[in-house]
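What follows is a single structure, written as structure tokens, with notes after it.
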Amino acid sequence: MSVDEICENTKMGREYALLGNYETSLVYYQGVLQQIQKLLTSVHEPQRKHQWQTIRQELSQEYEHVKNITKTLNGFKSEPAAPEPAPNHRAAPFSHHQHAAKPAAAEPARDPDVWPPPTPVDHRPSPPYQRAARKDPPRRSEPSKPANRAPGNDRGGRGPSDRRGDARSGGGGRGGARGSDKDKNRGGKSDKDKKAPSGEEGDEKKFDPAGYDKDLVENLERDIVQRNPNVHWADIAGLTEAKRLLEEAVVLPLWMPDYFKGIRRPWKGVLMVGPPGTGKTMLAKAVATECGTTFFNVSSASLTSKYHGESEKLVRLLFEMARFYAPSTIFIDEIDSICSKRGTGSEHEASRRVKSELLIQMDGVSGPSAGEESSKMVMVLAATNFPWDIDEALRRRLEKRIYIPLPEIDGREQLLRINLKEVPLADDIDLKSIAEKMDGYSGADITNVCRDASMMAMRRRIQGLRPEEIRHIPKEELNQPSTPADFLLALQKVSKSVGKEDLVKYMAWMEEFGSV
């Protein structure tokens, strides 16, 4: 007995149940349960046998659930007279009307499997009911008196008076549901009109996904949008020059919109170039926080799809959402993976279309025009570790191209203080001397050193102990201060992640294409 076959049949049964094909789903569930029962006879390991018994029990519950759904649906089809046992307070004329209609219902010989459109399944013998209603027209007016309870038995006659009575009464039953649906439709409009102002008054506005798949919009809002990154300039160590350039290019145009007009218009985009781990993503989040914009954190996975034309639609949807939530900041991390140079031999037609759409959309977000508000500005930030692979057209649109270097000694010391603010330190520790030993380390490398050094005391305390003894160690004994020796040992374990040859390449590219 193949386990893969059991998994496949279980998957098919669940898929058919989700699609509403319950009969086929039951067949698959029955087959799976029989397969598991046969498999249990050949399993002799107690633990494995217990696992399969648990799986069989869970699948049996799913099978019973689908079976109950099928039974309920069959009840709707096979019992058209189910609403007859109505409450005792129903009016008598309806019961007479039904008795008069029942003999007529048996006259025509119809195929029970054929449903006469456009009426529901419960109204299969519709022609006899209509004839019965025409023979006895006074009966149709009688039920309109107890209109509050009448609509439940609309099989006796489906004339206009019933529907008008149902709409006025708002009673229960199927006929009443149709009448109440009309009221709901009319009331739904008023409800929307009432809700619209309250939505506008709320703290957040909702993007209207008209023309787009609702799932695409929800995925972008869930995975990309960050309305409050909560990262400030003080949370980033060093990079004083980069902060100043970003503030001038992104933040100041929102603070002084009257000044940044004409030739002083805001930049179309900013490209941050530098080795990995230098804080490019943190700078982008700080920009979004300082200027109070909606932050879109985009990667290549967010804008690619296996379906033809779907990736271009995602790019267009991203920029439309950014304009809707404006002022916005679109941060495209590792932009070289999306917009590498065009015309290369390894380029695919789909990726070329995505690049073209991205370039077109970036040309359309160059900032507010003369007739637009400054609050509608969309700023594009991009980061890359391989600036020499970026397409020339994209490089032109990213007008500011700044270099994010490795932290200097002051930045390294500040980063040590930020990372160790919640870690107890020994009195004889000197962070400046430790920072001097970290020359050539990136921000991510320094963070790894701090993490490793902060765990040294715990490692010494639990060395040679069994798990039961480790569980009973008091928290105070584990949280011992970190010593200079811990940092020296951590520096021996954590090496640099950026080589000198890479730094030379970055500096050469900035000398040729930099725009600071």
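Residue numbering: from 1, along the chain as shown.
Positions of Cβ are set from backbone N, Cα and C atoms, glycine also.
When secondary structure is read from DSSP and collapsed to three states, Gly279 (ATP binding site) falls in the coil class. Taking the Cβ of Gly279 (ATP binding site) as centre and 10 Å as the limit, one finds 25 other Cβ atoms among all the protein chains shown. Here Swiss-Prot flags Gly274, Pro275, Pro276, Gly277, Thr278, Gly279, Lys280, Thr281 as ATP binding site.
Where Swiss-Prot documents Glu334 to Gln as a mutagenesis experiment, the accompanying text is: Abolishes ATPase and microtubule severing activity; promotes formation of stable oligomers. Of all the Cβ atoms in the protein chains shown, 16 others lie within 10 Å of the Cβ of Glu334 (mutagenesis position). In the three-state DSSP classification, Glu334 (mutagenesis position) falls within coil.
Distance noted between the C-alpha atoms of Pro275 (ATP binding site) and Glu334 (mutagenesis position) is 12 Å. Within the set of binding-site residues (Thr278, Thr281), the lowest number of other Cβ atoms found within 10 Å of a Cβ is recorded at Thr281.
Annotated pair Gly277 (ATP binding site) and Glu334 (mutagenesis position), C-alpha to C-alpha distance, rounded: 12 Å. Gly274 (ATP binding site) falls within neither a helix nor a strand when secondary structure is assigned with DSSP, and so counts as coil.
Of the binding-site residues Gly274, Gly277, Gly274 has the largest number of other Cβ atoms within 10 Å of its own Cβ. Excluding Gly274, Pro275, Pro276, Gly277, Thr278, Gly279, Lys280, Thr281 themselves, the residues of that chain whose CB lies within 8 A of the CB mean position for the ATP site are, in sequence, Ala383, Asn385, Ile404, Ser442, Gly443, Ala444. Gly274 (ATP binding site) sits 11 Å from Glu334 (mutagenesis position), counting Cα to Cα.
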